[in-house]
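J.: One structure follows; several queries about it will come next.
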Amino acid sequence: MGRGRVELKRIENKINRQVTFSKRRTGLLKKAQEISVLCDAEVSLIVFSHKGKLFEYSSESCMEKVLERYERYSYAERQLIAPDSHVNAQTNWSMEYSRLKAKIELLERNQRHYLGEELEPMSLKDLQNLEQQLETALKHIRSRKNQLMNESLNHLQRKEKEIQEENSMLTKQIKERENILRTKQTQCEQLNRSVDDVPQPQPFQHPHLYMIAHQTSPFLNMGGLYQEEDQTAMRRNNLDLTLEPIYNYLGCYAA
């Protein structure tokens with residue numbers, strides 16, 4: 001007896017519904033992978049759970065390429081079906097909005113994956129692709145970091161060389177000034193010694209003039225005669241002052 005057809009309806013029990021979703025999702029992703037491998041077809045699968053969690057599969061390395069291809073194909077078909085320009089404009093805006101929204105959601109999901117979040121629904125191939133992308137990004141980051149470090153090191157080396165050259169120039173100038181000062185000091189000392197070694201000139205004395213200068217001429221020794229006369233007068237005055245009482249006494253005695 002054949003098995004009867006099971007009616008499809010929403011599972012009311014939350015736990016059973018979650019278990020069924022996990023099983024069917026795994027099987028669906030497996031079937032999508034099988035058809036892409038067996039038939040060499042480009043397959044993309046997007047699934048949102050009742051809580052809004054995203055699950056996807058893409059035979060390409062990037063889901064964005066598949067979505068952009070789908071948008072271009074759908075846009076071309078809608079252009080042929082809807083001739084009205086107003087309807088076309090609304091359709092274009094709606095399609096652009098949907099495209100941008102899907103792209104934003106995809107970027108946000110990729111960002112969470114790069115941070116190591118929501119990795120459970122990803123397959124082995126998706127994890128390998130994510131690992132490869134992270135390794136490539138790390139290589140670029142390390143390369144840029146090494147480049148900046150080398151540039152900084154070269155700048156510091158050039159700065160050090162400039163400082164050393166400036167220091168050498170200042171040292172050379174200081175030595176030149178010291179040599180100039182030392183030379184001037186040596187010249188001054190030599191000049192002082194040469195001045196001290198020169199004999200002092202003696203006054204010239206002619207013998208005849210020397211004899212004339214020592215003669216006791218009243219005309220040539222006026223100051224001396226004046227001094228002698230003055231001294232004689234002083235002695236006379238002293239004698240007069242001293243002997244006057246004696247003379248008076250003798251005079252009285254004689255009388």
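Even glycines carry a Cβ here, placed using N, Cα and C.
At each noted position, the model has the original residue.
As annotated by Swiss-Prot, domain 'MADS-box' applies to 1-61. According to Swiss-Prot, the domain 'K-box' annotation covers 90-180, on the basis of sequence analysis. Swiss-Prot lists G27 to D among its mutagenesis entries, and the accompanying note reads: In cal-3; no visible phenotype. 'Cauliflower' shape when associated with AP1 disruption. Where Swiss-Prot documents E131 to K as a mutagenesis experiment, the accompanying text is: In cal-4; no visible phenotype. 'Cauliflower' shape when associated with AP1 disruption. What Swiss-Prot notes for the natural variant R78 to S is this: In strain: cv. Kas-0. Looking at Swiss-Prot, you'll find the natural variant Y114 to H noted as follows: In strain: cv. Bu-0. For the natural variant M122 to K, the note given in Swiss-Prot is In strain: cv. Kas-0. One natural variant catalogued in Swiss-Prot, I141 to T, is accompanied by this note: In strain: cv. Bu-0. Looking at Swiss-Prot, the entry for natural variant K161 to E says: In strain: cv. Kent. Looking at Swiss-Prot, the entry for natural variant R182 to K says: In strain: cv. Bu-0, cv. Landsberg erecta, cv. Li-8 and cv. NL2. Where Swiss-Prot documents T186 to I as a natural variant, the accompanying text is: In strain: cv. Wassilewskija. A natural variant is reported in Swiss-Prot for this position, V195 to I, and the note states: In strain: cv. Co-1. A natural variant is reported in Swiss-Prot for this position, D196 to N, and the note states: In strain: cv. Kent. Quoted from Swiss-Prot for the published natural variant L209 to F: In strain: cv. Li-3. The note that Swiss-Prot attaches to the natural variant N238 to D is: In strain: cv. Bu-2. In Swiss-Prot, the entry for natural variant Y249 to C states: In strain: cv. NL2. The structure shown retains the original residue.
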J.: Quick check: in three-state DSSP terms, what is V195 (variant position)?
T.: helix
J.: To the nearest whole angstrom, state the Cα distance for the pair I141 (variant position) and Y114 (variant position).
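T.: If we compare the Cα positions of I141 (variant position) and Y114 (variant position), the gap is 15 Å.
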J.: Using Cβ atoms only, which residues of the same chain lie under 8 Å from M122 (variant position) while being at least 6 residues apart in sequence?
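T.: M122 (variant position) has long-range Cβ partners H113, L130.
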J.: On a C-alpha basis, identify the one among Y114, E131, V195 that is nearest to R182 (variant position); the candidates are the recorded positions.
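T.: So, spelling it out, the nearest of the recorded positions is V195.
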J.: Quick check on the domain 'K-box' (90-180): DSSP residue counts for helix, strand, coil, in that order please.
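T.: The composition, in the requested order, is 82 helix, 0 strand, 9 coil.
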J.: Calculate the distance in Å between the alpha carbons (Cα) of Y114 (variant position) and E131 (mutagenesis position), and round it to a whole number.
T.: 9
J.: Cα-Cα, whole number of Å: E131 (mutagenesis position) versus T186 (variant position)?
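T.: That comes out at 81 Å between the alpha carbons.
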J.: Over the domain 'MADS-box' (1-61), work out the mean pLDDT and round it to an integer.
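T.: Here the mean pLDDT over the domain 'MADS-box' (1-61) amounts to 83.
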J.: Which one is closest to T186 (variant position) in space, judged by CA to CA distance, out of the recorded positions G27, K161, V195?
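T.: Of all the candidates listed, V195 is nearest in space.
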J.: What is the Cβ neighbour count of K161 (variant position) at a 10 Å cut-off, with all protein chains included?
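T.: A 10 Å sphere around the Cβ of K161 (variant position) contains 10 other Cβ atoms.
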J.: If one measures from the C-alpha of G27 (mutagenesis position) to the C-alpha of V195 (variant position), what distance in angstrom results, rounded to a whole number?
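T.: Rounded to a whole number, the Cα-Cα distance is 119 Å.
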J.: Show which residues of the chain containing V195 (variant position), separated from it by at least 6 in sequence, have their CB under 8 Å from its CB.
T.: none
